[in-house]
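Since the structure comes first, as structure tokens, the remarks are kept for the end.
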Amino acid sequence: MSSKVEQLRAQLNERILVLDGGMGTMIQSYRLNEADFRGERFADWPCDLKGNNDLLVLSKPEVIAAIHNAYFEAGADIIETNTFNSTTIAMADYQMESLSAEINFAAAKLARACADEWTARTPEKPRYVAGVLGPTNRTASISPDVNDPAFRNITFDGLVAAYRESTKALVEGGADLILIETVFDTLNAKAAVFAVKTEFEALGVELPIMISGTITDASGRTLSGQTTEAFYNSLRHAEALTFGLNCALGPDELRQYVQELSRIAECYVTAHPNAGLPNAFGEYDLDADTMAKQIREWAQAGFLNIVGGCCGTTPQHIAAMSRAVEGLAPRKLPEIPVACRLSGLEPLNIGEDSLFVNVGERTNVTGSAKFKRLIKEEKYSEALDVARQQVENGAQIIDINMDEGMLDAEAAMVRFLNLIAGEPDIARVPIMIDSSKWDVIEKGLKCIQGKGIVNSISMKEGVDAFIHHAKLLRRYGAAVVVMAFDEQGQADTRARKIEICRRAYKILTEEVGFPPEDIIFDPNIFAVATGIEEHNNYAQDFIGACEDIKRELPHALISGGVSNVSFSFRGNDPVREAIHAVFLYYAIRNGMDMGIVNAGQLAIYDDLPAELRDAVEDVILNRRDDGTERLLELAEKYRGSKTDDTANAQQAEWRSWEVNKRLEYSLVKGITEFIEQDTEEARQQATRPIEVIEGPLMDGMNVVGDLFGEGKMFLPQVVKSARVMKQAVAYLEPFIEASKEQGKTNGKMVIATVKGDVHDIGKNIVGVVLQCNNYEIVDLGVMVPAEKILRTAKEVNADLIGLSGLITPSLDEMVNVAKEMERQGFTIPLLIGGATTSKAHTAVKIEQNYSGPTVYVQNASRTVGVVAALLSDTQRDDFVARTRKEYETVRIQHGRKKPRTPPVTLEAARDNDFAFDWQAYTPPVAHRLGVQEVEASIETLRNYIDWTPFFMTWSLAGKYPRILEDEVVGVEAQRLFKDANDMLDKLSAEKTLNPRGVVGLFPANRVGDDIEIYRDETRTHVINVSHHLRQQTEKTGFANYCLADFVAPKLSGKADYIGAFAVTGGLEEDALADAFEAQHDDYNKIMVKALADRLAEAFAEYLHERVRKVYWGYAPNENLSNEELIRENYQGIRPAPGYPACPEHTEKATIWELLEVEKHTGMKLTESFAMWPGASVSGWYFSHPDSKYYAVAQIQRDQVEDYARRKGMSVTEVERWLAPNLGYDAD
């Protein structure tokens, strides 16, 4: 270890060190242009170079040096080289692969010079350089082609070559450490570790390695799907100096994952979060002092050894952090229990206290005839089902073997492992790569991002080959199965087994440096009851060897192929299962940790028939000389039988319960099949029909409510429960009506979507959740005027009123309802909810207009608690007082709140518009001008569906497809996803929901902040004008955008175009939902609305693709996956009126006039410019390659007056439509 490394370790033990902040953020502040990036050397480079930040170490080194020095001056101990994208792979985007080594070397040398200068100034505070290896722009474990999940656009070897070249240059340029950062695909990082270790060996150096991963969203997983602990387990073999997290999230969101890492990591922990989450402009708003306060709390909690900043952070942030952690003790390295720490997408830790681990054996061509056939016939989809079944049946690891004479084992292994990577329900468990061919093993290791197991290596080919393979496995980061096999052959006796294992253990731990907990011995399981006397003690020898290994070889694990022991009884599954059960019973007691088994065919030792168990024990323990003969005689009795014939009986057992328990079970499980039958039975037993509702049905719903409140049931399950409840109540209603009885409820609530708004999915869900908790709901539907809401509330004597809305004009209508409630003397609570609502708006705009309780409810899951408190005699006063005090604080803070960035005049904003050389650009000519009706089938659109918002509708948080394997909601998400696809199948087959739309392309040019739209190419007749708003806050280093900027100015003489569209998931949406409601089926009512919404968004995506490739035709060769479409990785944008880039809703009327939308599609606009049906999307098309989404945000009075003049509206009217965007008080 060098003196510098020793010095660094000493510093880490004494204090929290500080890393630098965002490099890209600082480069942007210089507002460099294309010429700056090129410099003299690259003036004639054949492609654009602006944005190639890493190139600046050659073309503008003074800028990068200034940024390094600014961070050192701010207090940074470590700076990162400007090489995030300097691999040959990433540099290919700029045709600069050949410059990779030069850029890395120059970057390290430049950072080294800055660090040495600052160390010379303050020798007591040495400065260090971390040579950065970025993630590249490729993913080794994710297919870029949605139609071919086995395809990869980069290989492990390709990554290793690129990372080796960069590492060599960074080391030679003077880096003190190598930082592998922003890891979103762990397989890329494993390749980086392999490359760094290999290059260190070639150079004869050993620098500390830092690793930092990226948790991409609230799911708590990397982009490639791993949890924090799985990610750590996968890279633990790097023996990194530090392990940490950076990017994607701000301190609030990242905290829990840093906390988890600090608990599990044996090394030092780093964190460099973003300055919060990006705002609508893609900028970061978290100021330095606020961020530093959060970081100080982390440090005080003992999470940190090194801290810095990522996107959006500046020297001001780093200076504040440096002050915040000064004097605080660094995190102490924890003592972590020794365990074999494996991973798939999720961790699997096998320690001393772990239960037996099942390794699924059926994905093995040598052991499963079915699997072999599927692989040979290339039926990989069915082969995946075999793997999935093993996991579903309890396999915690799956063993994969492709060794078959007529197979290309390498190709089959690679393809199957790549396919598994795209199946989260399989990939969540670790992989055991099983082969007798080293080349196959290596190919497999290059495909798995988790920490897997290699099965196997041995000393049969000599010690040199054994050591060579073991060293490579260590570098790949795999645990290893070591066979009890040496130059003399397989160990068959207990003495030979421990002799070979002892020798292998010594070589691995002392010569190779292999962690003992990653060594898994297979002392050879051989078949018993073969009729050969020498074989009689095979099982007992294995069991005894387990005891020897555990006693003599600390932390080593034991495994074996369990099916081998029963091979003599192949064809007699019940006897084989009994042999396995008895064998495992004794082997596990003696230390066996895991076994390769058929996870779906494991019998339970205590459940075996006594005579069979005793006979098997005689054989396994070799207790009788005639044990084999006796078992053979008995075996025929059990051939073809099943030891667990009770499965079907258990499944139907609940039908034998007493009726009240059956009703509860049906409610909790959402089973409608028997509900009328059981409800009638309960009615026959009750004195009055109402007692069935107030008794067993409400008891069951109380269980549902409790489970939902405790997080043990999820919204889709609750809605299914409500469906059962409604059908039971509907059955009882005629009997109740005949007896003139009314049930007792917890309260009555009128709910409605306000006038002008047609969106009701969220409202419907709230209604269902409250009904499940015995509240009576009077649902008035959508577009309900204030007068009707209040009249109904009086008529039904409501206890509460709930208002919902999605579009921004609904906010004003909610204020109007509150004013009317006050005027009419209401005192009952008013609840506010919906996508555009907020606590701030409720406090500032609504509550002050109504003296009764006014409460903002964020989501359905919180509604029950709020309603219960408001109607409680004991809780109400306190809850209302606390809420009013909270809202008063919100109003005070709102009044004091200053804009994050100061406003500028409209004139100044226009002077800072999007600067573009229109003379050097020719806009693409639209191929098909005019208006066209468009239809698309559900089967076409389902390929374009973004499912993540669908799950959000049902309050299931997580990103698709990873949500399907989520530890908490995964099972329910899978059920919901199946139900959704079943309904799509039905809607498609029956054609009961028919998406339709209209699109138009028109000649157009910009005039100021407006876009003139022309009748034809003569451009002499203006048929309409699209009016737009400009960003009006100070934008240092950025333009003040307006959508009109992306269309060629009229004065430029360039012919440009604009597109418009309107699509709906189907006019039949409401009728279908009403039909389900009539059947008391809230679940399918909400489902059809949610799917119609998804189909509308999918239609918009599909139509935009058609416009780019065909109608406008500026991207005819575009070939994007659905994920890439969702991420909008294409040229052009389709902003929608009412959304951040064009927030004013009345502009939809321009689209309706241009396209004659109602005539072509039947879609309508309400008085508030909401679209009907609710599942509808409309917007504009822009083709400009630099067009982008942004948020207009707050505008000032001068722009409002200008906009009113341009639109021919009064200022007051414009202020009403743009109320959320006003940067001044309009009252």
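Each Cβ is built from the backbone N, Cα and C atoms, and glycine gets one as well.
A quick note: this is a predicted structure, and the numbers were derived from the prediction, not measured.
Lifted from Swiss-Prot, the feature list:
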BINDING   C247, C310, C311  Zn(2+) binding site
BINDING   E694, G756, D757, V758, H759, D760, S804, T808, A860  methylcob(III)alamin binding site
DOMAIN    2-325  domain 'Hcy-binding'
DOMAIN    650-744  domain 'B12-binding N-terminal'
MUTAGEN   C310 to A or S  Loss of zinc binding. Loss of catalytic activity
MUTAGEN   C311 to A or S  Loss of zinc binding. Loss of catalytic activity
MUTAGEN   D757 to E  Decreases activity by about 70%
MUTAGEN   D757 to N  Decreases activity by about 45%
MUTAGEN   H759 to G  Loss of catalytic activity
MUTAGEN   S810 to A  Decreases activity by about 40%
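Long-range Cβ neighbours of D757 (mutagenesis position) (same chain, at least 6 residues apart, Cβ-Cβ under 8 Å): V782, M783, S804, G805, L806, I807, P809, S810, E813, T1166, S1168, A1170. The sparsest Cβ neighbourhood within 10 Å, among the listed recorded positions (S804, S810), is found at S810. Rounded to a whole number, the distance between the Cα atoms of C310 (mutagenesis position) and C247 (Zn(2+) binding site) is 6 Å.
The two recorded residues C310 (mutagenesis position) and E694 (methylcob(III)alamin binding site) have their Cα atoms spaced 58 Å from each other. DSSP assigns S804 (methylcob(III)alamin binding site) to a strand in the three-state reduction. Excluding the listed site residues C247, C310, C311, the same chain places G22, T182, T214, N246, A248, H272, P273, N274, G309, G312, T313 with Cβ atoms within 8 Å of the centre of the Zn(2+) site Cβ atoms.
Taking the C-alpha positions, the distance from E694 (methylcob(III)alamin binding site) to H759 (mutagenesis position) comes to 33 Å. On the 0 to 100 pLDDT scale, the domain 'Hcy-binding' (2-325) averages 94 in this prediction. Secondary structure by DSSP for the domain 'B12-binding N-terminal' (650-744): 73 helix, 0 strand, 22 coil. Remark: H759 (mutagenesis position) has T753, V782, S804, G805, L806, I807, G834, A835, A1170, G1174 as non-local neighbours, by Cβ distance under 8 Å and separation of at least 6 in sequence. S810 (mutagenesis position) falls within a helix when secondary structure is assigned with DSSP. Ranking the recorded positions C247, C310, C311 by how many other Cβ atoms lie within 10 angstroms of each Cβ puts C247 at the bottom. Its Cβ taken as reference, E694 (methylcob(III)alamin binding site) is surrounded by 16 other Cβ atoms within 10 Å in the chains shown.
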